[in-house]
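Peer 1: The active site, proton acceptor annotation in Swiss-Prot covers Asp44. According to Swiss-Prot, the feature active site, proton donor maps to Glu215, an assignment based on a curator's inference. Annotation source Swiss-Prot lists substrate binding site at Asp44, Gly125, Asn160, Ala161, Ile162, Asp163, Ser180, Phe181, Trp182, citing similarity to another entry. The feature Ca(2+) binding site is assigned by Swiss-Prot to Asp107, Glu165, Asp287. Here Swiss-Prot notes a mutagenesis experiment, His43 to Ala, with the remark: Decrease in binding affinity. The annotation that Swiss-Prot gives for the mutagenesis experiment Asp44 to Ala reads: Loss of arabinanase activity. Under mutagenesis, Swiss-Prot gives Trp104 to Ala with this note: Significantly less active (10000-fold) than the wild-type arabinanase against both linear arabinan and arabinooligosaccharides. For the mutagenesis experiment Phe124 to Ala, the note given by Swiss-Prot reads: Increase in binding affinity. Experimental mutagenesis is annotated in Swiss-Prot for Asp163 to Ala, with the remark: Loss of arabinanase activity. The annotation that Swiss-Prot gives for the mutagenesis experiment Phe181 to Ala reads: Significantly less active than the wild-type arabinanase against both linear arabinan (50-fold) and the arabinooligosaccharides (1000-fold). According to Swiss-Prot, the mutagenesis experiment Trp182 to Ala carries the following note: Same binding affinity as wild-type. Recorded in Swiss-Prot as a mutagenesis result, Glu215 to Ala carries the remark: Loss of arabinanase activity.
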Amino acid sequence: MKKKKTWKRFLHFSSAALAAGLIFTSAAPAEAAFWGASNELLHDPTMIKEGSSWYALGTGLTEERGLRVLKSSDAKNWTVQKSIFTTPLSWWSNYVPNYGQNQWAPDIQYYNGKYWLYYSVSSFGSNTSAIGLASSTSISSGGWKDEGLVIRSTSSNNYNAIDPELTFDKDGNPWLAFGSFWSGIKLTKLDKSTMKPTGSLYSIAARPNNGGALEAPTLTYQNGYYYLMVSFDKCCDGVNSTYKIAYGRSKSITGPYLDKSGKSMLEGGGTILDSGNDQWKGPGGQDIVNGNILVRHAYDANDNGIPKLLINDLNWSSGWPSY
């Protein structure tokens with residue numbers, strides 16, 4: 001919602017940082033919970049591995065067109081790749097006349113022989129938004145095919161079609177979660193061929209008493225439960241950000257999702273996983289990778305509040321996520 005307007009303003013000072021590389025303490029630690037933190041800007045991250053290379057994608061910077069893309073062969077030395085969607089697609093303005101030059105909060109997954117990339121275009125401060133889809137058989141070779149509109153929202157809707165998350169149920173069926181503020185997080189089943197909605201729209205999380213401040217859903221299935229993580233409160237304000245990661249779980253992908261105290265996430269429930277610390281402020285925009293890795297951004301209080309990528313292994317041994 002309004003977070004993106006603030007984020008755009010926040011990034012005006014960032015162009016000098018674009019040449020820096022991401023540095024992690026380990027490429028793929030088997031047991032160490034914390035992989036490391038980046039020295040580069042990345043916001044609303046999603047991460048995937050193709051062959052021997054890691055790719056991290058995020059919201060585009062104000063100084064760039066398209067989605068930001070980073071690549072590493074060892075998760076220690078990262079290079080900035082050509083952005084995706086450097087040329088705007090013509091249909092975006094049909095649904096979002098006032099969209100910016102960058103796109104927001106991508107999610108990438110591999111399914112049925114293709115990489116599926118969901119992303120958002122929106123107008124600042126409103127729910128005039130659209131989620132789009134692109135596909136490719138290879139990240140490294142590019143060649144992204146525009147798959148068009150997935151779902152949209154307007155002022156007549158009670159939800160906001162941004163922050164997409166492709167997930168799968170225990171039987172391997174694809175679903176899409178999305179949402180930001182308004183009436184909260186939505187979930188819909190996808191057609192396996194088109195990867196677009198084919199069923200009902202379910203509500204799975206909301207914050208009716210907190211100004212609706214939640215967004216950025218990510219889901220995974222572990223040990224008989226579906227786990228939903230969301231971001232609470234305010235992002236995109238540097239060290240003054242109050243973003244935090246909250247979670248709940250359900251036996252059914254469509255809910256109800258309950259936190260550790262038993263409160264429904266539709267009633268504002270959510271157990272806090274990460275609210276930051278003295279250095280890392282406002283962690284959120286999270287994505288669960290392969291079921292056991294969590295990526296998110298946080299604002300570095302030791303570096304002018306610049307948002308950086310943090311990566312942790314997730315531990316599920318207690319029946320709840322931890323790191």
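Counting begins at 1 with the first residue displayed.
Note: Cβ is positioned from N, Cα and C throughout, glycine not excepted.
No substitution from the list is modelled in this structure, which keeps its original residues.
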Peer 1: Neighbours of the Ca(2+) site Asp107, Glu165, Asp287: Cβ within 8 Å of the Cβ centroid, same chain, sequence order.
Peer 2: Thr46, Ala105, Pro106, Ile108, Gln109, Tyr118, Asp163, Pro164, Leu166, Thr167, Ala177, Ala216, Pro217, Thr218, Ile288
Peer 1: Checking your reading of the structure: which of the recorded positions Asn160, Glu165, Trp182, Glu215 lie inside a 10 Å Cα sphere centred on Trp104 (mutagenesis position)?
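Peer 2: The recorded positions passing the 10 Å Cα test: none.
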Peer 1: On a C-alpha basis, identify the one among Asp44, Asn160, Ser180, Phe181, Trp182 that is nearest to Asp107 (Ca(2+) binding site); the candidates are the recorded positions.
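Peer 2: So, spelling it out, the nearest of the recorded positions is Asp44.
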Peer 1: Here are the recorded positions: Asp44, Asp163, Asp287. Which has the lowest count of other Cβ atoms within 10 Å?
Peer 2: Asp287
Peer 1: Which ones are near Phe181 (mutagenesis position): of the binding-site residues Asn160, Glu165, Asp287, which have a Cα within 10 Å?
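Peer 2: Those close enough are Asn160.
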Peer 1: Do you know offhand how many angstrom separate Phe124 (mutagenesis position) and Glu165 (Ca(2+) binding site) by C-alpha?
Peer 2: 21
Peer 1: Rounded to an integer, what is the Cα-Cα distance in Å between Asp44 (mutagenesis position) and Asp287 (Ca(2+) binding site)?
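Peer 2: So the Cα of Asp287 (Ca(2+) binding site) lies 8 Å away from that of Asp44 (mutagenesis position).
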Peer 1: Let me know the most crowded of the mutagenesis positions, choosing from Trp104, Phe181, Trp182 and counting other Cβ atoms within 10 Å.
Peer 2: Trp104
